[in-house]
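Novice: Sending over a structure as structure tokens; questions will come in a sec.
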Amino acid sequence: MMSLTVLSPPQRFKRILQAMMLAVAVVYMTLLLYQSAYGYPGIQVPHSQVDALASEAVTTHRDQLLQDYVQSSTPTQPGAGAPAASPTTVIIRKDIRSFNFSDIEVSERPTATLLTELARRSRNGELLRDLSQRAVTATPQPPVTELDDIFISVKTTKNYHDTRLALIIKTWFQLARDQTWFFTDTDDHYYQEKTKGHLINTKCSQGHFRKALCCKMSAELDVFLESGKKWFCHFDDDNYVNVPRLVKLLDEYSPSVDWYLGKPSISSPLEIHLDSKNTTTNKKITFWFATGGAGFCLSRALTLKMLPIAGGGKFISIGDKIRFPDDVTMGFIIEHLLKVPLTVVDNFHSHLEPMEFIRQDTFQDQVSFSYAHMKNQWNVIKVDGFDMKTDPKRFYSLHCQLFPYFSFCPPR
């Protein structure tokens, strides 16, 4: 005959507590498995998260209101050479009166509406879920970055279509044809066909001056935001991009985290002085910026924070206010307004540094290269291959060094 065991109240309480702990553990493990497999496909960023950011960008500068603009010239970049460590700040005298950020429109429509539209247009529904991962106790591993996750933009102009653009199309563009877009200032049916529709006429002014540069960068940023890609990488039309190395680099970082990857061309931060009539002391802003001539990359999480401040053409307005070119304006927005530091990646290279010092046995490790023709001399890499008359910019020789299977490469 079976006997019933009567548990005392403390024993019953202990059993109930054990059952509850088991249930919590099962639910927790289920959530972890679901998160790792599916993420958060339906997530929307709350109003407060982005509105607070936009508010900070406006209100933190209201105490610095001054009276009028005083125009000043754009500073020239320092000469070539690797930046040396220096405690001295580079001081750019920029006497701007009435530096007023209260008149920068944060958003013409509610932020949630803008982000909802971005999510709907996105070809990858899981992109926005990454924004909440830092608030989760058990954060999954960063997602693997593939070539198709990257939006590569190249800034060019009509006068360089037959020279710089043609050289890129024959070389590294062939490794990223679906991911690379050229931003120019005219219609060109020939190169529109050569790029399979990847030539965008920004309607910006022609020329290499501040207004035109900021206009094109603004267009690049807006097109990226609509693309749904995880990474935005900007390059100039005198850059050679080592596409596999770029993918490998970005795979080391998560697009869900605020990343500003690039390389400065100066050895210390840029300092802008703001003169005020209302105070006895000058205001100053200090920040780093990645030089556009070497290329730089932004994570999607960071660009979404930039959206209310610089999206929809507002990038141009900020460039007009500080009166600096596009790459400096980008650094001002990211480092100064959003307080996201530049992460220096030495594998980016611009024509402002001597190319000959990049060793041939390290070519496969570099992300970008460049060239320049100054004072009747070429600033180019030293690489075996075609002669200087055939390949003065050394891009064909470099390409064949990295990818010898291309048809125009000489047999080894």
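Placement of Cβ uses the backbone N, Cα and C atoms for every residue, glycine included.
Keep in mind the model shows the original residues, not the substituted ones.
Under the heading active site, Swiss-Prot lists ASP327. If you look up Swiss-Prot, you'll see ARG164, ASP237 marked as substrate binding site, on the strength of similarity to another entry. According to Swiss-Prot, the feature Mn(2+) binding site maps to ASP238, HIS351. Swiss-Prot lists ASP236 to Ala among its mutagenesis entries, and the accompanying note reads: Abolishes activity.
Please situate the listed features within the shown structure.
Specialist: Taking a C-beta cut-off of under 8 Å and a sequence gap of six or more, ASP327 (active site) has these contacts in its own chain: MET217, PHE289, ALA290, THR291, GLY292, GLY293, PHE296. Classification of ASP327 (active site) by DSSP places it within a helix.
Annotation note: ARG164 (substrate binding site) sits in a helical segment as assigned by DSSP. Take the CB of ARG164 (substrate binding site) and look out to 10 A: across all protein chains shown you find 20 other CB atoms.
Within 10 Å of the C-beta atom of HIS351 (Mn(2+) binding site) sit 23 other C-beta atoms, taking all shown protein chains into account.
Look at ASP236 (mutagenesis position): DSSP puts it in a strand.
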Novice: Using Cβ atoms only, which residues of the same chain lie under 8 Å from ASP236 (mutagenesis position) while being at least 6 residues apart in sequence?
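Specialist: In sequence order, VAL154, LYS155, GLY292, GLY293, GLY295, SER350, SER370 meet the Cβ cut-off.
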Novice: Rounded to a whole number, how many Å is the Cα of HIS351 (Mn(2+) binding site) away from the Cα of ASP237 (substrate binding site)?
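Specialist: So the Cα of ASP237 (substrate binding site) lies 12 Å away from that of HIS351 (Mn(2+) binding site).
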Novice: At 10 angstroms around each C-beta, which of the binding-site residues ASP237, ASP238 has the fewest other C-beta atoms nearby?
Specialist: ASP237
Novice: What Cα-Cα separation, expressed in whole Å, is found between ARG164 (substrate binding site) and ASP238 (Mn(2+) binding site)?
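Specialist: Cα-Cα distance, ARG164 (substrate binding site) to ASP238 (Mn(2+) binding site): 6 Å.
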